[in-house]
Structures are given as C-alpha cells and as structure tokens.
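What Swiss-Prot records for this protein:
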BINDING   Gly28, 31-34, 45-46, His48, 50-51, Gly77, 132-133, Asp135, 163-164  GTP binding site
BINDING   Thr33, Thr51, Asp74  Mg(2+) binding site
MUTAGEN   Thr33 to Asn  Defects in GTP-binding. Abolishes the interaction with VAMP8 in response to starvation. Abolishes the interaction with TMED10
MUTAGEN   Gln78 to Leu  Defects in GTP hydrolysis. Does not affect the interaction with VAMP8 in response to starvation. Does not affect the interaction with TMED10
Amino acid sequence: MAAAGGGGGGAAAAGRAYSFKVVLLGEGCVGKTSLVLRYCENKFNDKHITTLQASFLTKKLNIGGKRVNLAIWDTAGQERFHALGPIYYRDSNGAILVYDITDEDSFQKVKNWVKELRKMLGNEICLCIVGNKIDLEKERHVSIQEAESYAESVGAKHYHTSAKQNKGIEELFLDLCKRMIETAQVDERAKGNGSSQPGTARRGVQIIDDEPQAQTSGGGCCSSG
C-alpha cells in the first residue's frame, strides 16, 4: 500500500521504490499515445490512435540502483477535453509536452500548456518539451533553435523523438526520471531538516513497499472514465 514519504532517509532503501506520476499533454495527432506505447510496450501503429479523455500505462525501472515505478498518463488532445487537463496533471511529478515538428500550431499550443502548468503547479514539476515525428524532418515547420530556446527560457528540457523509428524515447524518459529523483531527494532533505512548507508533499515522492506493489499491480493499460 502506498504511503507518503516521511522524514529523512533514502527513498531507495531495500524493498522500496520511488513512485512518480507523469502526464503527456499536447494537441491531438502529435503522437502522444504512440510515444507511450513505444516506450512501455515497444509497439507502433501507423494508424492514428485517438485517446478519449485519458489512459495510463505503467513502467518499472532501475536507475543507478534506485527503483522507480512510473504511472504515465496519456491525455486526449482534442480541444473539448482541455478543461479536463487539471484532473490528470494535478499531483504530477513530471509533464511531457508534445508537439509535431510539421505543425507550428501544435508547438504554440505547448506554450499554453506550459503557462497553465507553471500557474497551477509552480516550478517543482519537471517539464519536458518534445518535438515528435523527426522521421518527417523534410516537412519540419518548427525551428529546432526556436524550440530549444523556448524550452530553456521556461526551465524545461527539449527532446527530439520519433515513435515510428523509436528514436529519442528512452533518453527522454530516462532523463526525466533522473530529474524527478533529484527533485524528490531535495524534498526529502528539506523535510529531514524540518524546513518543509505546507503543501510540499503534494507532488512529493511516494514510498511504495515493493512486494505488496508486485501483488496488486497488473502493470497493464487502465482506461480512465
């Protein structure tokens, strides 16, 4: 059973793991679902997959001896579902904001998501801005320099991916996990020093007993709503 991280001590103690929630946001057709399926199941479907509301996949990792359980939420990109965004990104430790490199408008919409996330969750959430479909480089409409400069200006990191060719995806999630671990460790040290502020644990690391988790988690895709 999950329990919120308490005082000092490493979260990666024997039999325990970091538990992080990551949400994918972006317009429809940018490839969010394809990225998640490629990462979690190494699957790719050329046909467009429309996500209705949200779904999630789970992934277990071992990074530098630290166990990590990821819950990756894939949200719908259609405008009519935008108002549901806060339901899915609240309490998130990380956000992956995806745009299609052949679609300038999808990049502009990412900027709106960044503003919303910073307003609602502050600077604690780790942001990744992802230019997907680099297999269509000849059709690129979003400048690499512009995208990378923007990401840096908002405290995010920029990545280049192709779900079709399976490029850049492992690097994206590995780097994000490392950043979330670093953030969680800073929070743990702050709590250990008695300097935590009200609400600090809102996106704090969750400590999970690994054995009970293994018994109760199916590890598959669970649709929401």
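Each position is counted from 1, following the chain as shown.
The backbone N, Cα and C atoms fix where each Cβ goes, and this holds for glycine too.
Those substitutions? Not in this structure, it's all original residues.
Under DSSP, Asp46 (GTP binding site) is assigned to coil, being neither helix nor strand in the three-state scheme. Cα proximity to Asp74 (Mg(2+) binding site) (within 10 Å) is found for the following recorded positions from Gly28, Lys32, Thr33, Lys133, Ala163: Lys32, Thr33. For the binding-site residues Lys32, Lys133, the largest tally of other C-beta atoms within 10 A is found at Lys32. For Asp46 (GTP binding site), the count of additional Cβ atoms within 10 Å of its Cβ stands at 6 [all protein chains shown]. Distance from the CA of Thr33 (mutagenesis position) to the CA of Asp46 (GTP binding site) is 12 Å.
Sequence-distant contacts of Ala163 (GTP binding site), defined by Cβ-Cβ distance under 8 angstroms and a gap of at least six in the same chain, are Gly31, Ser34, Leu35, Leu37, Arg38, Phe44, Asn132, Lys133, Ile169. In the three-state DSSP reading, Asp74 (Mg(2+) binding site) counts as strand.
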